[in-house]
Structures are given as structure tokens and as C-alpha cells.
Amino acid sequence: MSMEDYDFLFKIVLIGNAGVGKTCLVRRFTQGLFPPGQGATIGVDFMIKTVEINGEKVKLQIWDTAGQERFRSITQSYYRSANALILTYDITCEESFRCLPEWLREIEQYASNKVITVLVGNKIDLAERREVSQQRAEEFSEAQDMYYLETSAKESDNVEKLFLDLACRLISEARQNTLVNNVSSPLPGEGKSISYLTCCNFN
């Protein structure tokens, strides 16, 4: 694939405990699907989605990593080349939230110091089973200087907003020459292209 096919290429890696819905978020955004009974990711997988933002083609290489401890050494190797990390937890699972500091330590150890990190609370369609309040998560994200968003991969709530706002932020950072545009990774078949005319606040 030549550089003429896109203006920007960014690598986004989803991390977090097993079962929080990382694969479902990726498939909802890239394929418009919610896979019922989705099994745990084995190792690492990735998909491609091309979006158009303010007339520029942005290719997002979205990596879905396994959350199980036995795959941790594999997934850690993908941190370094990531432009952005989406740290995901399940709002109905207290344990997945309490593990966030451990994931942040891994980010600090293995990721670039210029990586953009976003905190996502998934499964808001199960609000009646919520174990982690939105206020608590917002306070945690503010303390860690992370953008926070709640999503539902099942209902598609805020999923597109998550990735497109992140793409806007990545473009802004790239223009300031604070990110390396990683174009060395192989690209599989593309997902659908969509347009996004304006960038939302993503600070």
C-alpha cells in the first residue's frame, strides 16, 4: 500500500482485563457487528478501518489484545509502537476497574512516553448491574490525566465517537510532530470507510 492511499496511519491498541469487551468494541467499530458469545482473544489480533476527517484519509490499525495473564508478555511487545492505547474496563465488574493501576504501570514501563491513553468504561447497556460509578471513574481518569468515555459495544453507544475523537487527537498530535507516523506494519483487508467532518473535544 502506498502513502497516497492515506494521509495518516495510526496504531491503536486496546488493553484491559479479559472479558471487558475489547474485541466487541473493535468489531462494532470496524464491521458494525456485535458478536454474541464472543470468546476470549488468544494473543493479539487486529483490524483496519479507514475514516475521512476534514477531507483527510486516516487509516486506523486497531489491535485487540488478550487480557489473560498468560498472554501478557506477548501483548506488552505491542505497546512501544502504539500511537494510542485504549484502556478498557467493564462497568459491571469491580475487579476490572481495580486492575487499572496495574495496566497503567505496564503502560509506563513499555509504551512510548508520547502515547495517548484513553480510559473506557464498557457495557453501559448493563447499567442496572453497574459496580463502578461514572463519578468514580471520572475522578480516576482525571487523576491520571486521561480522557474518559463510557461505551456500549452491544448498543453501539459512543463507540464511533471513541475512535473518531481519538483519530482527531492523533492528527493534532502528529501535526505538532509529537508522534511518529508508523507505516511499517503489514495491512490486512480494510474495513468500511466513513466520513467525519468535525473533530470533537478530546483533551
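Cβ atoms here come from the backbone N, Cα and C positions, even for glycine.
Fair warning: this is a prediction, and the values are worked out from it, not measured in the lab.
For reference, Swiss-Prot has these:
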BINDING   V20, G21, K22, T23, C24, T41, G67, N122, K123, D125, A153, K154  GTP binding site
MUTAGEN   T23 to N  Constitutively inactive (GDP-bound) mutant. Decreased colocalization with group A Streptococcus-containing autophagosome-like vacuoles
BINDING   T23, T41, D64  Mg(2+) binding site
MUTAGEN   Q68 to L  Constitutively active (GTP-bound) mutant. Increased colocalization with group A Streptococcus-containing autophagosome-like vacuoles
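Structure coloured by features recorded in Swiss-Prot.
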| residue | record | DSSP (3 states) |
| --- | --- | --- |
| V20 | GTP binding site | coil |
| D64 | Mg(2+) binding site | strand |
| K123 | GTP binding site | coil |
| A153 | GTP binding site | coil |
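Between the CA atoms of A153 (GTP binding site) and D64 (Mg(2+) binding site) there is a gap of 14 Å. Neighbour list (K123 (GTP binding site), Cβ cut-off 8 Å, at least 6 residues apart, same chain): V20, G21, D90, I91, T92, S152, A153, K154.
The 10 Å shell around the Cβ of D64 (Mg(2+) binding site) contains 24 further Cβ atoms across the protein chains shown.
For the binding-site residues listed here (V20, K22, C24), the lowest count of other CB atoms within 10 A around the CB belongs to C24. Most Cβ neighbours within 10 Å, among the recorded positions T23, A153: A153 holds that distinction in the structure as shown. Residue pair K22 (GTP binding site) / D64 (Mg(2+) binding site) shows a Cα separation of 7 Å.
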